[in-house]
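Pulled from Swiss-Prot, these are the features on record:
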- SER71: active site, nucleophile (ACT_SITE)
- ASP366: active site, charge relay system (ACT_SITE)
- HIS369: active site, charge relay system (ACT_SITE)
- SER71 to Ala: 96% loss of esterase activity (MUTAGEN)
- ASP261 to Ala: 64% loss of esterase activity (MUTAGEN)
- ASN280 to Ala: Complete loss of esterase activity (MUTAGEN)
- HIS368 to Ala: Complete loss of esterase activity (MUTAGEN)
- HIS369 to Ala: Complete loss of esterase activity (MUTAGEN)
Amino acid sequence: MFFSLLLVLGLTEAEKIKICLQKQVNSSFSLHNGFGGNLYATEEKRMFELVKPKAGASVLNQSTWIGFGDSRTDKSNSAFPRSADVSAKTADKFRFLSGGSLMLSMFGPPGKVDYLYQGCGKHKVFYEGVNWSPHAAINCYRKNWTDIKLNFQKNIYELASQSHCMSLVNALDKTIPLQVTAGTAGNCNNSFLKNPALYTQEVKPSENKCGKENLAFFTLPTQFGTYECKLHLVASCYFIYDSKEVYNKRGCDNYFQVIYDSFGKVVGGLDNRVSPYTGNSGDTPTMQCDMLQLKPGRYSVRSSPRFLLMPERSYCFDMKEKGPVTAVQSIWGKGRESDYAVDQACLSTPGCMLIQKQKPYIGEADDHHGDQEMRELLSGLDYEARCISQSGWVNETSPFTEKYLLPPKFGRCPLAAKEESIPKIPDGLLIPTSGTDTTVTKPKSRIFGIDDLIIGVLFVAIVETGIGGYLLGSRKESGGGVTKESAEKGFEKIGNDIQILKSSINIAIEKLNDRISHDEQAIRDLTLEIENARSEALLGELGIIRALLVGNISIGLQESLWELASEITNRAGDLAVEVSPGCWIIDNNICDQSCQNFIFKFNETAPVPTIPPLDTKIDLQSDPFYWGSSLGLAITATISLAALVISGIAICRTK
């Protein structure tokens with residue numbers, strides 16, 4: 001900050017000179033108006049810059065996430081790191097086995113990898129699924145498993161988003177009173193799935209050729225090892241016959257396979273005694289598996305004679321903590337057929353963020369392992385972000401982004417705003433102007449007047465309901481003042497502004513409330529409306545904060561000048577007489593150039609360091625995990641002022 005000392009003519013005695021502090025402002029300065037004080041500045045900058053989200057996945061906290069993967073996250077692979085799509089650091093966070101997938105472990109088809117997936121984390125990242133795809137050619141009474149896979153993955157993502165821990169339960173307790181044996185199927189590699197298990201009755205020729213109704217029991221545990229189970233994902237499987245004649249080759253009754261809870265309520269299965277057959281002309285039944293979310297307890301299975309499909313496994317969830325879920329597209333490279341069940345499942349599950357490739361999978365180690373695009377999309381897992389969303393992740397602190405971030409999103413996510421709408425604050429060389437509050441006269445020697453804001457640290461908290469409160473602290477009693485009337489006027493203005501902003505938000509919500517239950521698009525529209533309203537409210541409140549900042553900085557600079565004037569008066573003693581605020585008369589014959597340098601230029605030394613760059617911090621805080629609209633909004637603005645902001649003094653003399 002540069003000021004000059006200017007000699008003013010008009011004194012009767014030539015040996016006496018008048019020296020005054022005088023601010024220097026020219027056309028290169030811009031004027032910034034504030035509450036109670038204004039500033040001239042050589043530069044200006046926006047309170048925040050727009051941030052651009054980075055594509056791909058990231059996490060909010062490195063210590064609270066877990067991944068579930070396969071060979072593409074396998075650090076033990078001999079071809080690692082060329083075979084992986086993640087770094088070594090990220091691979092350590094995954095539970096995996098090459099060739100595995102959650103669905104393979106759920107059903108256990110013969111000849112496939114069977115891995116005990118389990119782990120805990122607030123945020124769960126799933127990069128698996130490709131090992132059960134059309135390329136795997138899994139039959140077992142069903143050639144196309146894509147729709148079952150979609151339903152399975154959707155339920156996994158839904159339950160994972162509500163749980164801290166999850167685990168495969170690979171051996172359910174069961175009771176089968178009838179004499180049955182584990183069955184096999186020729187179209188299932190002369191074996192069968194591990195879940196459900198196929199049991200068949202041995203019917204002797206002399207007995208009823210249809211056999212007896214099957215009745216069996218299985219128990220879903222409340223705990224599996226160290227993992228608590230509040231809810232289980234169970235596959236309820238049954239055969240679908242095209243007609244009664246196809247099943248009734250022995251003249252038996254209709255087909256049924258039904259699961260009951262401990263109260264006798266039907267929870268899953270198929271009963272052709274009350275439900276029609278498909279009516280198609282096929283001769284071979286098809287197996288269908290529905291996904292059930294069941295509480296721990298004892299369940300019974302009843303089926304028509306001859307065949308029994310028995311649940312043997314489940315996935316267990318503790319349902320203790322809600323958190324983000326990220327699903328990564330899992331597809332093969334060239335030459336292998338993939339499905340897009342993971343993509344569809346995630347997109348249809350609230351709270352699930354999908355990471356998708358834009359190009360075909362091209363591996364480095366082979367055609368199917370080590371894709372560069374996927375590595376880039378997953379590189380963010382090495383870092384912590386402030387915000388994660390369907391649009392990408394952000395680690396900058398700015399509360400604004402150019403485009404609306406698509407939900408789901410978690411953390412402290414920026415709001416969409418136009419760059420020109422973000423308020424600007426003064427920067428560079430700052431010079432205060434006179435204040436407006438003339439009712440406060442202490443200290444009397446004030447050079448530039450008194451402002452409506454006091455000196456020191458200004459703390460502004462803005463919460464969901466608007467301005468939450470102010471903490472205004474003065475550096476010292478002589479550091480300026482604020483009248484009760486001016487303070488009340490400032491608070492009244494801010495309060496009115498906030499009420500207007502709140503009213504706009506409420507109107508937007510009311511317009512869409514009556515449509516939400518009938519229109520999914522209305523939900524998305526409401527989310528966008530609320531985001532836009534929050535952005536407008538925040539921009540409006542930042543404008544208020546900007547005005548407070550300008551006024552506070554202005555009064556701080558004015559106090560610095562007053563302190564400088566006081567210091568000059570003290571150093572001068574009897575050699576200079578203060579005739580008006582910031583002006584002195586000195587006898588040139590008594591106090592020569594070296595004397596004046598001591599008084600006014602402090603022997604060419606800087607008595608106080610130059611003011612540092614404006615220290616402003618505005619922290620946008622919202623509910624750590626929200627989908628759609630935020631549950632809260634807070635802004636903290638803290639301003640630190642230097643005690644003195646004079647970097648040099650020039651003395652101009654005229655006789």
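Placement of Cβ uses the backbone N, Cα and C atoms for every residue, glycine included.
At each noted site, the model still has the original residue.
Mapped onto this structure are the features recorded in Swiss-Prot.
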residue : record                           : CB count, 10 Å
SER71   : mutagenesis position             : 24
ASP261  : mutagenesis position             : 15
ASN280  : mutagenesis position             : 12
ASP366  : active site, charge relay system : 11
HIS368  : mutagenesis position             : 20
HIS369  : mutagenesis position             : 22
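Of all the recorded positions in the record (SER71, ASP366, HIS368, HIS369), the one with the smallest CA separation from ASP261 (mutagenesis position) is SER71. When the recorded positions ASN280, ASP366, HIS369 are screened for a C-alpha within 10 angstroms of the C-alpha of SER71 (mutagenesis position), the residues that qualify, in sequence order, are HIS369. Put simply, HIS368 is the one of the recorded positions ASP366, HIS368, HIS369 whose Cα lies nearest to the Cα of ASN280 (mutagenesis position).
HIS368 (mutagenesis position) falls within neither a helix nor a strand when secondary structure is assigned with DSSP, and so counts as coil. The secondary structure of SER71 (mutagenesis position), as reduced to three states from DSSP, is helical.
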